[in-house]
Amino acid sequence: MELATAGKVNEVLFMNRGEGESSYAQNSSFTQQVASMAQPALENAVETLFSRDFHLQALNAADLGCAAGPNTFAVISTIKRMMEKKCRELNCQTLELQVYLNDLFGNDFNTLFKGLSSEVIGNKCEEVPCYVMGVPGSFHGRLFPRNSLHLVHSSYSVHWLTQAPKGLTSREGLALNKGKIYISKTSPPVVREAYLSQFHEDFTMFLNARSQEVVPNGCMVLILRGRQCSDPSDMQSCFTWELLAMAIAELVSQGLIDEDKLDTFNIPSYFASLEEVKDIVERDGSFTIDHIEGFDLDSVEMQENDKWVRGEKFTKVVRAFTEPIISNQFGPEIMDKLYDKFTHIVVSDLEAKLPKTTSIILVLSKIDG
């Protein structure tokens with residue numbers, strides 16, 4: 001199935017479910033690492049909300065693209081802890097926290113809500129009672145009533161696209177990104193342009209929807225996968241997709257995958273530069289940029305001394321967030337072979353010395369009026 005429409009992507013874009021060894025819940029250590037780096041930005045956003053004269057009785061916060069790992073629990077705990085701190089400082093009496101957890105319909109909401117222990121949300125007798133609700137649906141459209149949210153958080157979700165970029169086949173119906181699943185050094189310029197155009201369209205839709213839902217002077221804290229350099233085909237920003245394409249091509253050569261399935265598949269994700277993100281926000285004009293920064297991190301797997309252990313652990317992380325969409329295109333029956341091949345490529349081609357991963361932290365405030 002070619003991922004040419006938003007409806008198709010929405011059906012298959014989710015992290016691996018459950019709590020098994022290939023699940024996202026068990027393989028989200030890197031995004032936890034990213035979230036810990038972004039925690040000060042979230043803390044500052046809550047502080048900022050208290051400095052703006054909202055006369056709050058309840059703070060309404062949304063975590064968009066929450067998945068089902070422990071990262072969402074850390075977000076809730078951080079917001080709640082900062083609210084309790086400010087309440088003690090300001091002698092607030094009846095402040096409550098309402099958190100909306102959003103992701104697409106295929107998300108493992110059962111595992112997510114099973115993890116919402118009293119340690120995360122506390123109890124209703126505490127100084128800041130916390131109430132949690134699930135909100136399934138695409139964040140590229142409206143999810144909440146007008147002027148209903150004070151704080152929006154999203155981590156490692158906004159770089160996913162509503163569909164594979166348009167215009168990646170010729171008039172004759174030939175694939176323009178043959179043998180690849182993302183931008184690469186061999187991709188023609190039209191592929192790069194199509195990916196940036198799709199990200200521009202989708203991120204603008206995201207901002208437009210939030211501009212209607214967030215109250216004036218409300219805050220958004222967005223963490224997304226990105227890149228430091230201007231070249232989107234730089235190995236640091238596309239190595240995961242490049243290695244996956246190599247693994248798929250190996251199975252094509254063995255007759256296990258039809259070549260046309262590889263040629264017509266383009267991953268619906270884009271790792272933008274800081275300049276591209278900034279430009280889209282400024283063009284939209286609904287939010288001011290309070291803070292934007294990029295930072296590079298080694299994956300936690302790099303702490304392992306043995307290259308095979310590093311490679312296998314990295315494969316589990318990649319499988320956790322790619323298997324549903326990859327399986328939908330190429331078939332569940334060859335997933336074990338595919339990710340085993342991926343491990344061998346990681347170890348032999350890179351000696352499991354993985355490039356650093358770039359993340360972008362973006363803090364926005366809704367313009368008043």
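Backbone N, Cα and C define each Cβ position, glycine as well.
Original residues fill every noted site, and no substitution is shown.
If you draw a 10 Å sphere around the CB of Cys66 (S-adenosyl-L-homocysteine binding site), it holds 26 other CB atoms from the protein chains shown. Annotation comment: Swiss-Prot describes Tyr24, Cys66, Asn71, Asp103, Leu104, Ser138, Phe139 as S-adenosyl-L-homocysteine binding site, evidence class similarity to another entry.
The C-beta environment of His159 (caffeine binding site), restricted to residues of the same chain at least 6 apart in sequence and closer than 8 Å, consists of Phe199, Leu224, Arg225, Gly226, Ser269, Tyr270, Phe271, Ala272. Summarising the annotation, Swiss-Prot assigns caffeine binding site to Thr31, Tyr156, His159, Trp160, Arg225, Phe321 and lists similarity to another entry as the type of evidence.
Swiss-Prot lists Asn177, Asp263, Phe265, Asn266 with the feature Mg(2+) binding site. Of all the Cβ atoms in the protein chains shown, 26 others lie within 10 Å of the Cβ of Asn177 (Mg(2+) binding site). Taken residue by residue with DSSP, Asn177 (Mg(2+) binding site) is part of neither helix nor strand, so it is coil.
According to Swiss-Prot, the mutagenesis experiment His153 to Tyr carries the annotation: Increased theobromine synthase and caffeine synthase activities. Less than 8 angstroms from the CB of His153 (mutagenesis position) sit Leu42, Ala61, Ala62, Asp63, Leu64, Val75, Ile79, Met220, Val221, Leu222, each of them six or more residues away in the same chain.
Record note (Swiss-Prot) on the mutagenesis of Arg225 to His: Reduced theobromine accumulation.
The DSSP secondary structure for Phe271 (mutagenesis position) is coil. Swiss-Prot gives this note for the published mutagenesis Phe271 to Trp: Enhanced theobromine synthase and caffeine synthase activities.
Here Swiss-Prot notes a mutagenesis experiment, Ala272 to Pro, with the remark: Reduced theobromine accumulation.
Rounded to a whole value, the Cα-Cα separation of Asp103 (S-adenosyl-L-homocysteine binding site) and Tyr156 (caffeine binding site) is 12 Å. Once Cβ contacts within 10 Å are tallied over all protein chains shown, the recorded positions Leu104, Ala272 are led by Ala272. Checking each of the binding-site residues (Cys66, Ser138, Phe139, Asn177, Phe265, Asn266) against Tyr156 (caffeine binding site), the C-alpha distance stays within 10 Å for Cys66.
Residues Ser155, Ser157, Leu224, Ser269 surround the recorded caffeine site, their Cβ atoms falling within 8 Å of the Cβ centroid of Thr31, Tyr156, His159, Trp160, Arg225, Phe321, which are themselves excluded.
Cα of Phe265 (Mg(2+) binding site) to Cα of Trp160 (caffeine binding site): a distance of 15 Å.
The Cβ of Phe139 (S-adenosyl-L-homocysteine binding site) lies under 8 Å from the Cβ of Leu64, Gly65, Asn102, Ser154, Ser157, Val158, Phe206, Ala209, each of which sits 6+ residues away along the same chain. Those residues of the chain, other than Asn177, Asp263, Phe265, Asn266, with a C-beta within 8 angstroms of the mean position of the Mg(2+) site C-beta atoms are Ala164, Leu168, Ala175, Lys178, Gly179, Lys180, Ile181, Leu262, Thr264.
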